[in-house]
Structure formats: C-alpha cells, structure tokens
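S.K.: I grabbed these lines from Swiss-Prot:
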| type | residues | note |
| --- | --- | --- |
| BINDING | 3-7, GLN30, ARG54, 81-84, 219-222, THR247 | carbamoyl phosphate binding site |
| BINDING | ASN114, ASP178, SER182, MET183 | L-ornithine binding site |
| VARIANT | SER26 to Pro | In strain: CCUC 7757 and LCDC 845 |
| VARIANT | SER36 to Arg | In strain: CCUC 7757 |
| VARIANT | THR60 to Val | In strain: CCUC 7757 and LCDC 845 |
| VARIANT | PRO140 to Ala | In strain: CCUG 7852 |
| VARIANT | ALA150 to Arg | In strain: LCDC 77-143 |
| VARIANT | ILE189 to Val | In strain: CCUC 7757, CCUG 7852, LCDC 80-111 and LCDC 845 |
| VARIANT | GLN214 to Lys | In strain: CCUG 7852 and LCDC 80-111 |
Amino acid sequence: KTSTRTRCAFEVAARDQGAGVTYLESSASQIGHKESIKDTARVLGRMYDAIEYRGFGQETVEELAKYAGVPVFNGLTNEFHPTQMLADALTMREHGGKPLNQTSFAYVGDARYNMGNSLLILGAKLGMDVRIGAPEGLWPSEGIIAAANAVAEETGAKITLTANPQEAVKGVGFIHTDVWVSMGEPKEIWQERIDLLKDYRVTSELMAASGNPQVKFMHCLPAFHNRETKIGEWIYETFGLNGVEVTEEVFESPAGIVFDQA
C-alpha cells in the first residue's frame with residue numbers, strides 16, 4: 001500500500017540509528033508477481049537485518065515473518081496497524097498526563113479494519129478503558145473481540161462495544177476515528193458508508209458529549225476534514241459534506257492532537 005507517515009517514520013528512525021534503508025515498491029519489484037512471498041522472504045532475510053512490510057493481507061506479513069529469519073515489522077495490513085499503536089499509546093500518555101491503565105478512549109466509526117481492531121487490542125493489552133462506538137455490523141470480528149476480552153481478563157482492561165456514539169464517548173479522555181472508506185475500496189461504496197456512519201461523525205457536539213472539556217481528538221491520518229484534497233472536493237460535490245469522518249472545526253481545534261500523533 002502507499003504510505004507517507006509510516007514510510008517516513010521507519011526511514012528516519014533507521015537512519016537516526018545508522019541503518020541503511022532500501023524501499024521496494026510492489027510495481028517495481030518481483031514480489032508476488034514472478035516470485036512468491038516465501039521465496040522473497042528467504043532472499044531478503046539473507047540481505048537485510050530487518051524487513052518492514054505494508055500491504056493488504058495479514059497473511060502476507062505473517063508469511064514473511066515465518067520465512068525471512070529476521071525481524072519483520074507490520075507497517076499496516078487490512079487487519080492491523082501495530083506500529084501506529086506505538087504512536088497512539090505514546091501520544092495518549094504524553095497528552096493525558098496519567099498512566100495508560102488509568103486512561104479511557106473511544107473509537108467511533110467503521111471499526112472492522114486495522115484501526116478499530118488494533119485500538120481494541122491495544123486498550124486490552126495496556127489495561128485501558130476502551131470503547132468502540134459503531135453500528136453493530138461494523139464492529140470488529142467476533143474473533144478479535146474474543147481475543148481482546150481474553151487479554152482484558154488478565155490486564156483489568158474495560159471493553160465496551162456500543163452502537164450509541166454518545167454512550168461510547170461519555171467520560172473519555174480521547175476520541176479516535178479513521179476514514180470511512182479504506183484504500184482499495186471503490187468510490188461506489190461512499191454513499192452506503194455515509195448513510196451508515198453519519199451519526200458517528202466527530203463533531204463539536206460529539207466532543208462535548210464526552211463531558212470532558214479536556215477531551216482530545218486523534219486520527220491516524222490522512223483525514224477527510226475539508227475540501228482541500230481531490231477526494232475531499234469530490235465528496236463535497238457528490239454528497240454535500242465538507243469533511244467526512246471529522247469536521248474541520250474539530251480537526252483544527254486545540255483538541256486536535258493528530259500531528260503530534262502522526
């Protein structure tokens with residue numbers, strides 16, 4: 001998958017530590033075309049000390065990890081975004097001013113994919129109060145929920161899933177969201193998602209529903225918060241929305257900490 005923040009973060013971090021970096025783009029390499037993932041893993045593992053993979057299938061990064069013989073970092077798949085969780089946990093610790101196991105946060109929107117899944121597991125592992133606010137059909141899979149609940153029993157985390165966005169955000173310190181249509185999905189899906197998720201848009205009213213005047217807004221980016229992108233303008237012209245999952249007012253407010261998070 002394409003990348004701005006994840007690729008830059010890995011490359012800057014590697015070079016800060018004195019490591020060399022090679023970027024292999026799928027369209028300019030043989031990965032998955034003329035050479036299997038298994039064979040690619042065994043070649044790259046002999047040349048490099050570590051591999052970061054960003055793509056669609058979780059099974060691909062797991063196959064790389066199985067055969068490479070070196071550490072493999074998941075830079076994002078459809079199912080998980082673990083390196084983003086490191087950034088999110090650090091950001092909540094920095095801006096929350098208290099231990100993570102005393103911190104509460106909500107994720108509102110489409111919770112079936114990498115951010116919803118990862119935030120649920122993150123909150124469970126760190127003993128946090130984590131809320132998912134989404135239509136029931138857009139919750140994480142039963143397997144992900146069961147895994148999170150099992151971890152929560154050991155860590156003392158509190159897990160709540162609700163279709164009521166106001167209930168989800170009540171009393172939290174942080175409100176997270178993500179785009180409603182993921183990379184690779186067709187434009188035709190937008191109308192369906194807007195109809196499903198319009199009540200989960202992060203507005204000033206939803207922020208106020210937390211009852212916490214210090215509540216912060218988080219988003220892994222990129223965000224559709226205005227008309228300043230080609231897609232943002234297309235959404236406005238097609239559906240009349242200036243900003244989709246979050247309004248410009250919230251995104252640019254002092255509550256927004258998305259650039260520290262990024």
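Going from the start of the chain as shown, residues are counted 1 onward.
Cβ coordinates come from backbone N, Cα and C, glycine included.
Please situate the listed features within the shown structure.
M.R.: A simple way to gauge crowding: the CB of SER3 (carbamoyl phosphate binding site) has 15 other CB atoms within 10 angstroms, across all the protein chains here.
A sphere of 10 angstroms centred on the C-beta of ASN114 (L-ornithine binding site) encloses 21 other C-beta atoms. Classification of ASN114 (L-ornithine binding site) by DSSP places it within a helix.
SER26 (variant position) falls within a helix when secondary structure is assigned with DSSP.
Summarising the environment of SER36 (variant position), the number of other Cβ atoms within 10 Å of its Cβ, over all protein chains shown, is 14.
Within 10 Å of the C-beta of PRO140 (variant position) we count 24 further C-beta atoms, all protein chains included.
With a 10 A radius on its CB, ALA150 (variant position) counts 10 other CB atoms from all the protein chains.
For ILE189 (variant position), other Cβ atoms within 10 Å of its Cβ number 12.
The DSSP secondary structure for GLN214 (variant position) is coil.
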S.K.: Of ARG7, ARG54, THR60, which is closest to SER182 (L-ornithine binding site) if I measure between C-alpha atoms? They're all recorded positions.
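M.R.: The smallest Cα gap between SER182 (L-ornithine binding site) and any of the recorded positions is with ARG54.
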S.K.: Compare the Cα of SER36 (variant position) against each of the recorded positions SER26, THR60, ASN114 and report the nearest.
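M.R.: Ranked by Cα distance from SER36 (variant position), first place goes to THR60.
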S.K.: Including all protein chains displayed, how many Cβ atoms other than that of GLN84 (carbamoyl phosphate binding site) lie within 10 Å of its Cβ?
M.R.: 25
